[in-house]
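Novice: Can you read through this structure? Questions will come right after.
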Amino acid sequence: MTELTGVSIVTYQHIKVPSQGEKITVNKAVLEVPDRPIIPFIEGDGIGIDIAPVMKNVVDAAVEKSYAGKRKIEWMEIYAGEKATKVYGKDNWLPDETLEAIKEYQVAIKGPLTTPVGGGIRSLNVALRQQLDLYVCLRPVRYFTGVPSPVKTPEKVNMVIFRENSEDIYAGIEWPAGSPEAVKLINFLQNEMGVKKIRFPETAGIGIKPVSKEGTSRLVRRAIQYAIDNDRDSVTLVHKGNIMKFTEGAFKDWGYEVAVKEFGAKPLDGGPWHVFENPKTGQKITIKDVIADAFLQQILLRPAEYSVIATLNLNGDYISDALAAEVGGIGIAPGANLSDTVGLFEATHGTAPKYAGQDKVNPGSLILSAEMMLRYLGWKEAADLVVQGIEGAIESKTVTYDFARLMTGAKEVSTSQFGKAIIKHIL
């Protein structure tokens, strides 16, 4: 261990700890943020090299403007993906000290990561979520005036998705067709469990979908608490319980149980919907549920009826990206992955390697994820300025190519120029 401003820090092999700054800590489930927090960041693969510097510039400008030098983020680079293999060795896509640094410093932000080709880690993003138990994927979706949209009233979309991150078929428990494991499991299901419904057992890949009461409860608890803290009027449990009764159906039932037992929700008109009074504002919060396929229709037809969404992993993936398309695409869709102690904020899009190093793509997703991070730290003033800056740049039609090609009279600018336009509207 070494000492830094009175705070013990793990000694790292390749990570350079800033000479100034302090750790964020958690005390009795409350985040304690110093005025000069050290924030680890993963640049990301592909276009990460373009968007990460812009994100940091925008955040630094917003923090400086808000607090006049009294607060400042000390950025600390950590490694994952292709860059990690160059620093740590060709097969080390997710170094142990990267995970340790995120745990040590509590809050981090990352660009997009390449999924390694071949065996081993199937997805670096999934590996990070599982190894850090980041059980909430938080995806707020809102519309910025002037952003091109394929729907008539995108301004009606204002939802926050709580996607369960640790279970469901994303747990990665599956085996390919014909493998010894698949054959063994199928034989067990047929011979020991009496399963007759596998149509082509000889050529079937097989997977397992775990959904637990504990996993469901902690997600729904966070979603309901978010609705309370942010004065939202409803929490919707989205599921396919009509088909998968003991996994998705159980998710719905356990979700209602949390609302009743922990928040005092009462049946609304005899149920199944429930309602309770927000203890902070006195407003009513409705707990409801919708079948996933019907919900995907409703977000197009009646989006204003939905506010906070709690759902399982696969449904959450579909829903998050479908909603993002309504308000301008994943180029400006932010996201975070949360445990009870760690917050990892991220760009929600891919690495787009063909654009890497061209200073061309929209950095909005990562910048808005940083805005979420600032709000998570309690730095509301800086977060509001980031939103102000993005709104100003878009309203002035100074945008990257993905928006410019769809906007009349727009001025197409580079990634870095878009960052400067945002900062102009911050300052």
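From the backbone N, Cα and C atoms, a Cβ is placed for every residue, glycine too.
Nothing has been swapped: the model has the original residues at all the noted spots.
According to Swiss-Prot:
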| type | residues | note |
| --- | --- | --- |
| BINDING | Thr114, His349, Gly350, Thr351, Ala352, Pro353, Lys354, Tyr355, Asn362, Tyr401, Arg405 | NADP(+) binding site |
| BINDING | Ser123, Asn125, Arg129, Arg139, Arg163 | D-threo-isocitrate binding site |
| BINDING | Asp317 | Mg(2+) binding site |
| VARIANT | Val33 to Ala | In strain: GQ212 |
| VARIANT | Ala52 to Thr | In strain: GQ212, KoQ229, MAN, ME, Priscilla, SQ217 |
| VARIANT | Val63 to Ala | In strain: ME |
| VARIANT | Val87 to Ala | In strain: SQ217 |
| VARIANT | Glu104 to Gly | In strain: 605 |
| VARIANT | Val183 to Met | In strain: Priscilla |
| VARIANT | Gly271 to Arg | In strain: Bangui VR 730 |
| VARIANT | Tyr306 to Cys | In strain: Bangui VR 730 |
| VARIANT | Trp379 to Arg | In strain: El Tayeb RSA 342 |
| VARIANT | Gly419 to Ala | In strain: GQ212, KoQ229, SQ217 |
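On this model, are these features tucked inside or out on the surface, and what's nearby?
Specialist: Less than 8 angstroms from the CB of Arg405 (NADP(+) binding site) sit Glu412, each of them six or more residues away in the same chain.
In this view, Asn125 (D-threo-isocitrate binding site) is surrounded by 23 other Cβ atoms within 10 Å of its Cβ, with every protein chain counted.
Cβ neighbour count for Asp317 (Mg(2+) binding site) (all protein chains, 10 Å cutoff from its Cβ): 17. Secondary structure at Asp317 (Mg(2+) binding site), as computed by DSSP, is helix.
Cβ neighbours of Val33 (variant position) (same chain, under 8 Å, six or more residues apart in sequence): Ile24, Leu377, Gly378, Trp379.
All chains included, 24 other C-beta atoms sit within 10 angstroms of the C-beta of Ala52 (variant position). The secondary structure of Ala52 (variant position), as reduced to three states from DSSP, is helical.
With a cut-off of 8 Å between CB atoms and residues at least 6 apart in sequence, the same chain places Arg71, Lys72, Ile73, Leu374, Trp379, Ala382 near Val63 (variant position), listed in sequence order.
Annotation note: Val87 (variant position) sits in a helical segment as assigned by DSSP.
A helical conformation is recorded for Glu104 (variant position) in the three-state DSSP classification.
Under 8 Å, Cβ to Cβ, and six or more positions away along its own chain, Val183 (variant position) finds no residue.
Cβ neighbours within 10 Å of Gly271 (variant position), excluding its own Cβ and spanning all shown chains: 9.
The C-beta environment of Tyr306 (variant position), restricted to residues of the same chain at least 6 apart in sequence and closer than 8 Å, consists of Met159, Ser234, Thr236, Phe295, Gln298, Ile299.
Classification of Trp379 (variant position) by DSSP places it in coil, neither helical nor stranded.
In the three-state DSSP scheme, Gly419 (variant position) is classed as helix.
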Novice: Fewest neighbouring Cβ atoms within 10 Å: which of the recorded positions Gly350, Gly419?
Specialist: Gly350
Novice: With D-threo-isocitrate as the bound species and Ser123, Asn125, Arg129, Arg139, Arg163 as its recorded binding residues, calculate the greatest Cα-Cα distance and give it in Å as a whole number.
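Specialist: If we measure all Cα pairs in Ser123, Asn125, Arg129, Arg139, Arg163, the largest is 19 Å.
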Novice: Max Cα-Cα distance in Å among Thr114, His349, Gly350, Thr351, Ala352, Pro353, Lys354, Tyr355, Asn362, Tyr401, Arg405, the residues listed as binding NADP(+)?
Specialist: 27
Novice: Using Gly350 (NADP(+) binding site) as the reference point, find which of the recorded positions Glu104, Asn125, Arg139, Gly419 has the shortest Cα-to-Cα distance to it.
Specialist: Asn125
Novice: Could you tell me which of these recorded positions, Val87, Ala352, has the fewest other Cβ atoms within 10 Å of its Cβ?
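Specialist: Among the recorded positions Val87, Ala352, the sparsest Cβ neighbourhood within 10 Å belongs to Val87.
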Novice: Can you grab the distance from Ala52 (variant position) over to Asn125 (D-threo-isocitrate binding site)? Cα atoms, rounded to a whole Å.
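Specialist: Answer for this pair: 17 Å between alpha carbons.
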